[in-house]
Amino acid sequence: MVSVSEIRKAQRAEGPATILAIGTANPANCVEQSTYPDFYFKITNSEHKTELKEKFQRMCDKSMIKRRYMYLTEEILKENPNVCEYMAPSLDARQDMVVVEVPRLGKEAAVKAIKEWGQPKSKITHLIVCTTSGVDMPGADYQLTKLLGLRPYVKRYMMYQQGCFAGGTVLRLAKDLAENNKGARVLVVCSEVTAVTFRGPSDTHLDSLVGQALFGDGAAALIVGSDPVPEIEKPIFEMVWTAQTIAPDSEGAIDGHLREAGLTFHLLKDVPGIVSKNITKALVEAFEPLGISDYNSIFWIAHPGGPAILDQVEQKLALKPEKMNATREVLSEYGNMSSACVLFILDEMRKKSTQNGLKTTGEGLEWGVLFGFGPGLTIETVVLRSVAI
């Protein structure tokens, strides 16, 4: 008779969870940051608020963002005036948009990831879907299963309303699933659409205005599995260790609330300070077992919450400016796409590493870190190992 421990051992994979493919997608509507303040104040009927517009222009200029992609076009916004008004009841209109657009954009990214992976989609055993954009039942995971034509018995996990740290959360969950289910192939999809957070400006709530200057739409998809099939599956990064922690004394630093007016975000001014204050402890916990204490010797994938966070982290750890190149490039080209951002940065890094003729997918280095920051203030840490190119 077979023992439970033997059954458990047979169910586990041999090697670490590995990212086997990455795909990304954005809406067709591209918004140039330099002209966005004019568009934003015009479409929200706020052109008379000249001082506020000047403040918003400065926010956009300092954002280090060149362009963003948005589902919301001028035409859609004109048809939905309540979405443009500050705190006007508009949840129904917003929900009607995102319950369709989140799975649609997610599908676009997933199709690219599945194509790169090179295996039939029938081999996908698990599906993780994450979005901060709206809620529905059955969820975006169900809709995506239908849109992609996945098997009806694929094991689904739906994460709603997590926020910007969740790119790390999906990797942590995918790692556990891949390593504890032999032969598992996990499709991970983060799809974010700002239709839930867009609203007109307010003189009294400048933190809301910060979000209007930073957030963009995007979806990213990964295939994760252990023990890659030789000659068929091509590993990109290995996931070695993960952690999640709530930063001490950070309650209310970042929070979001789904209300009649949509999803409202609140940020304390000291969010960059809280992140930089807690990052050393997270790094020590992650890299001390590997004997690594020089954080310039690893590659970096950090959620680009905004330029101030990146600047303070660089300063705190005395990082060389090039360490955040991939992160800053994604921020510049796409803005803050919440949970999808770090997955875009993984894609950017492996592509640039190949283009530049480097030895590994991690800018020529072996070890790296992925950080997610978001509501709580919650910090997700993932230790990555690159793969030889």
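Placement of Cβ uses the backbone N, Cα and C atoms for every residue, glycine included.
For Cys164, the entry in Swiss-Prot reads active site, acyl-thioester intermediate. Under DSSP, Cys164 (active site, acyl-thioester intermediate) is assigned to coil, being neither helix nor strand in the three-state scheme. In the structure as shown, the Cβ atom of Cys164 (active site, acyl-thioester intermediate) sits within 10 Å of 28 other Cβ atoms.
Secondary structure at Ala308 (CoA binding site), as computed by DSSP, is helix. Around Ala308 (CoA binding site), the same-chain residues six or more apart in sequence whose CB sits under 8 Å from its CB are Val271, Pro272, listed in sequence order. Marked as CoA binding site by Swiss-Prot: Lys55, Phe56, Gln57, Arg58, Met59, Cys60, Asp61, Lys62, Ala308.
Annotation comment: Swiss-Prot describes Thr197, Gly216, Asp217 as substrate binding site. Annotation note: Thr197 (substrate binding site) sits in a coil segment as assigned by DSSP. Taking a C-beta cut-off of under 8 Å and a sequence gap of six or more, Thr197 (substrate binding site) has these contacts in its own chain: Gly211, Gln212, Phe215, Gly262, Leu263, Thr264, Phe265.
All protein chains included, Gly256 (mutagenesis position) registers 21 other Cβ atoms within 10 Å of its own Cβ. Here the residue is the original one, while Swiss-Prot reports the published mutagenesis Gly256 to Phe or Leu with the comment Drastically reduces catalytic efficiency.
Listed in Swiss-Prot is the mutagenesis experiment Gly256 to Ala, annotated as follows: Decreases catalytic efficiency 2-fold.
Counting Cβ atoms from all protein chains shown, Phe265 (mutagenesis position) has 22 others lying within 10 Å of its own Cβ. In the three-state DSSP scheme, Phe265 (mutagenesis position) is classed as strand. One entry in Swiss-Prot concerns the mutagenesis experiment Phe265 to Val. Its note says: Decreases catalytic efficiency 2-fold.
Among the sequence features in Swiss-Prot, the mutagenesis site His303 to Gln is noted as follows: Decreases catalytic efficiency 13-fold. With a cut-off of 8 Å between CB atoms and residues at least 6 apart in sequence, the same chain places Cys164, Phe165, Gly167, Gly168, Cys341, Val342, Phe371, Gly372, Phe373, Gly374 near His303 (mutagenesis position), listed in sequence order.
Here Swiss-Prot describes His303 to Ala, Asp, Asn or Thr as a published mutagenesis experiment; the accompanying note says: Drastically reduces catalytic efficiency. Taken residue by residue with DSSP, His303 (mutagenesis position) is part of neither helix nor strand, so it is coil.
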Inset, instruction - Provide the number of Cβ atoms within 10 Å of the Cβ of Asp61 (CoA binding site), excluding the reference atom itself. - result: 13
Inset, instruction - Show which residues of the chain containing Lys55 (CoA binding site), separated from it by at least 6 in sequence, have their CB under 8 Å from its CB. - result: Leu206, Leu209
Inset, instruction - Sorry to bug you, but what's the C-alpha spacing from Met59 (CoA binding site) to Gly216 (substrate binding site), rounded to the closest Å? - result: 15
Inset, instruction - Compute the C-alpha separation of Gln57 (CoA binding site) from Gly256 (mutagenesis position), stating it in Å without decimals. - result: 24
Inset, instruction - To the nearest whole angstrom, state the Cα distance for the pair Asp217 (substrate binding site) and Gly256 (mutagenesis position). - result: 17
Legend entry - Span of the substrate site, taken as the largest CA to CA distance across Thr197, Gly216, Asp217 (Å, rounded to a whole number): 11
